Amino acid sequence: MAAQRLGKRVLSKLQSPSRARGPGGSPGGLQKRHARVTVKYDRRELQRRLDVEKWIDGRLEELYRGREADMPDEVNIDELLELESEEERSRKIQGLLKSCTNPTENFVQELLVKLRGLHKQPGLRQPSPSGDGSLSPRQDRARTAPP
């Protein structure tokens, strides 16, 4: 019996409204923000795009290891999706990677496969300092990195 009471007490603390408070003590702030985002955009699509962006960042770091200064500022997924064919996308990606001394063929082919499942999301872009309307992966990481 005592174990049941203890279990109920722990469970009630985990479910208490004070645990659901968002930043600044507002109840459910984080939960409500997710709800608004997923109403406008499909959450699964957003997660897929994020996964592709993380994959691109990781692979670029591998390809340019030791030569980070030569790394392209960005690989804009929306620009690639706007192109008509995979051949055009492939040429665009290869143009971005022209300074890479490591083999890039596998990266290009894998990225083309990952792009097949994505759709252009024009509302997701935020203005960049360069004024072209997009953030580079490096700029985005710097903007969202913890202090």
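Including glycine, each Cβ sits where the backbone N, Cα and C put it.
In Swiss-Prot, the entry for mutagenesis THR38 to Ala states: Abolishes phosphorylation (in vitro) and strongly reduces inhibitory activity. The structure shown retains the original residue.
Quoted from Swiss-Prot, the note attached to the mutagenesis of THR38 to Glu states: Reduces inhibitory activity at least 1000-fold.
TYR41 to Ala appears in Swiss-Prot as a published mutagenesis result, with the remark: Promotes dephosphorylation of T-38. Abolishes phosphorylation-dependent increase of inhibitory activity.
While the structure shown retains the original residue, Swiss-Prot records the mutagenesis experiment ASP42 to Ala with this note: Strongly reduces inhibitory activity. Under the DSSP three-state reduction, ASP42 (mutagenesis position) is assigned to coil, being neither helix nor strand. Note on ASP42 (mutagenesis position): other Cβ atoms within 10 Å of its Cβ, all shown chains, come to 12.
Quoted from Swiss-Prot, the note attached to the mutagenesis of ARG43 to Ala states: Strongly reduces inhibitory activity.
What Swiss-Prot says about the mutagenesis result for ARG44 to Ala is this: Reduces inhibitory activity.
Residue with the densest Cβ environment among the mutagenesis positions ARG43, ARG44: ARG43, by other Cβ atoms within 10 Å.
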